[in-house]
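Swiss-Prot has this to say about the protein:
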{"type": "ACT_SITE", "residues": "S97", "note": "active site, nucleophile"}
{"type": "ACT_SITE", "residues": "D196", "note": "active site, charge relay system"}
{"type": "ACT_SITE", "residues": "H226", "note": "active site, charge relay system"}
{"type": "BINDING", "residues": "F29, M98", "note": "substrate binding site"}
{"type": "MUTAGEN", "residues": "I145 to S", "note": "62% and 38% reduction in hydrolase activity for 1-oleoylglycerol and 1-lauroylglycerol, respectively"}
{"type": "MUTAGEN", "residues": "I145 to G", "note": "18% reduction in hydrolase activity for both 1-lauroylglycerol (1-LG) and 1-oleoylglycerol (1-OG)"}
{"type": "MUTAGEN", "residues": "D196 to N", "note": "Loss of enzyme activity"}
Amino acid sequence: MSEQYPVLSGAEPFYAENGPVGVLLVHGFTGTPHSMRPLAEAYAKAGYTVCLPRLKGHGTHYEDMERTTFHDWVASVEEGYGWLKQRCQTIFVTGLSMGGTLTLYLAEHHPDICGIVPINAAVDIPAIAAGMTGGGELPRYLDSIGSDLKNPDVKELAYEKTPTASLLQLARLMAQTKAKLDRIVCPALIFVSDEDHVVPPGNADIIFQGISSTEKEIVRLRNSYHVATLDYDQPMIIERSLEFFAKHAG
């Protein structure tokens with residue numbers, strides 16, 4: 001799938017080559033690397049080799065996204081993982097929202113991943129399933145899900161429309177990921193916002209109970225909505241994830 005539109009300013013991927021420990025960061029559905037950039041820069045500053053790709057069909061125009069499948073998004077993440085594998089002995093993966101879903105998906109297929117940090121990750125959004133099976137013809141595009149932030153001074157760089165076809169792809173990705181959670185054995189630090197208007201917070205419990213990891217923890221974010229990586233709890237997410245990397249990097 002070739003994209004027809006230019007990349008939006010601020011939606012560019014981010015790479016930093018540093019030490020032998022790498023971190024792959026994955027942004028969310030309809031979003032861009034912008035939502036994960038503060039974390040990527042903090043990890044790079046701490047000496048980690050960092051890869052923050054732009055998912056296929058994202059960060060350009062929602063018509064580009066409409067032409068992609070979840071396999072394209074997986075391929076974008078696999079490519080980033082491969083880039084890190086060439087440079088690093090140890091790799092962690094973190095992601096926001098669908099980026100968290102892709103984090104879980106990757107851990108299901110790559111048991112050598114050292115640890116994962118899903119942030120408001122999605123494996124079950126009943127509203128999507130209800131919308132798809134509710135009967136009647138759905139519009140081609142729905143309103144944006146972006147910028148669910150408690151901080152009124154911050155805006156997420158994301159599409160103003162959501163392609164209905166892409167929601168179906170997200171539903172398929174979530175279903176496949178949820179079905180194989182028990183394959184995950186690496187340490188997991190699971191962040192969840194108490195108030196999230198996009199992904200029900202109960203997803204964190206589904207993930208926690210579903211994965212086979214012996215080392216796993218849920219950290220509740222009291223002062224952020226869905227896009228927690230840009231919200232009030234951002235410093236805490238950075239601090240706790242850096243502690244997690246240091247602990248498990250050996």
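From the backbone N, Cα and C atoms, a Cβ is placed for every residue, glycine too.
Although substitutions are noted, the structure shown does not include any of them.
Reported as a whole number, the C-alpha separation between D196 (mutagenesis position) and F29 (substrate binding site) equals 15 Å. Across the fold, the C-alpha of I145 (mutagenesis position) and the C-alpha of F29 (substrate binding site) stand 9 Å from each other.
Distance noted between the C-alpha atoms of M98 (substrate binding site) and H226 (active site, charge relay system) is 11 Å. When the alpha carbons of S97 (active site, nucleophile) and F29 (substrate binding site) are compared, the span between them is 7 angstrom. Counting other Cβ atoms within 10 Å of each Cβ, the lowest count among the recorded positions F29, S97, M98, D196, H226 belongs to D196.
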